[in-house]
Amino acid sequence: MGEDKREIKDITDLPGVGPTTAQKLMEAGYTTLEAIAAATPQEVSQATGIPILTAQKIVDAAREALNIDFKTAYDLKIESMNIKKITTGSRNLDELLGGGIETKTITELFGEFGSGKTQICHQLSVNVQLPEDKGGLEGKAVYIDTEGTFRWERIEQMARGVGLDPDEVMKNIYWIRAINSHHQIAIVDKLFTMVKNDNIKLVVVDSVTSHFRAEFPGRENLAMRQQLLNRHLHQLMRLADIFNVAVVITNQVMARPDVFYGDPTQAVGGHVLGHAPGVRVYLKKSRGNKRIARVVDAPHLPEGETVFAITEWGIRDPE
């Protein structure tokens, strides 16, 4: 008789995982069945030193235990009914996004400095805590800060703006400063345990590319940079999909020298970043406190743009 997959509740229940192997897996950030099932055998082997064939068996067993298999289109339709949305605070912006920021996907906000990327991330970290009938998910947020842009004072203002207790709101935002690209990747690996065991509904990475660009400059380092960035983005995609959370990443822009007409700016990160997010939103400055948002890539949304405002109390529609 084979081992009943329903008996596998923890990584220590997986066939071939004794105390030593379990310790290696946990030290590498693979602390849950979901984290192992979402990884490739190569990733597990490289991170732990476990032989590739053993890693293959462990990953296969984790996937079988979680019943990762083919689904019908009807199954996907039923699953889509579980997708939730977080209000941005601006009705205009919500309508552009089809109702708000979706769970089970990555939303990328890209634009130049001062275009509103970090402001929206702060607002979402507050709004995710609202009741569902007010556009929230009654959940907590994780804020991975790579550039030191997080401000608790701004959270305080925004919390007051939506009628929530600022101190209670701040207690429900887990902030961490990522010091380099490998630390950033390790943080996301750890989130597979955090998200499973806590009521986390939003993960923010602000910004997703800055460390990778700084640490791997030049064309000679491009392949390594893109490989690491690809792994990082796929972990975020798996996190969003497995746990039904919203993932929001910010990104910088650069000018394309080959564009002579129209807007020459594009998001950094190349094709790797271009394929990962489910929704890509380009933000631009306008007059005063107004900003322009344009959906540039989303399979379920039409391309379009709208105007929102950054006010004392947060993201709002312009007056």
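Heads up, the Cβ atoms here are built off N, Cα and C, so glycines get one too.
At each noted site, the model still has the original residue.
Swiss-Prot documents Lys5 to Asn as a naturally occurring variant and attaches the note In strain: TB2.
Annotation of the natural variant Lys5 to Gln in Swiss-Prot: In strain: TB1; the original residue is retained in the structure shown.
The 10 Å shell around the Cβ of Ile58 (variant position) contains 26 further Cβ atoms across the protein chains shown. The annotation that Swiss-Prot gives for the naturally occurring variant Ile58 to Thr reads: In strain: OH3.
Other C-beta atoms found within 10 angstroms of the C-beta of Phe113 (ATP binding site) number 9, with every protein chain shown included. Summarising the annotation, Swiss-Prot assigns ATP binding site to Gly111, Glu112, Phe113, Gly114, Ser115, Gly116, Lys117, Thr118 and lists sequence analysis as the type of evidence.
Within 10 Å of the Cβ of Ala214 (variant position) there are 11 other Cβ atoms, across all protein chains. DSSP assigns Ala214 (variant position) to a helical segment in the three-state reduction. According to Swiss-Prot, the natural variant Ala214 to Val carries the following note: In strain: OH3.
Sequence-distant neighbours of Ser286 (variant position) (same chain, 6+ apart, CB under 8 A from its CB) are Ile292, Val307. Among the natural variants in Swiss-Prot is Ser286 to Gly, noted as: In strain: TB1.
In Swiss-Prot, a natural variant is listed as Thr306 to Ala, annotated with the note In strain: TB6. Classification of Thr306 (variant position) by DSSP places it within a strand.
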Surrounding CB atoms that lie within 10 Å of the CB of Gly111 (ATP binding site), all protein chains: 23
Other residues, Cβ within 8 Å of Gly111, Glu112, Phe113, Gly114, Ser115, Gly116, Lys117, Thr118 Cβ centroid (ATP site): Gln119, Leu283, Lys285, Arg291
Cα-to-Cα gap, Thr118 (ATP binding site) vs Ala214 (variant position), nearest whole Å: 20
In three-state DSSP terms, the structure that Ser115 (ATP binding site) belongs to: coil
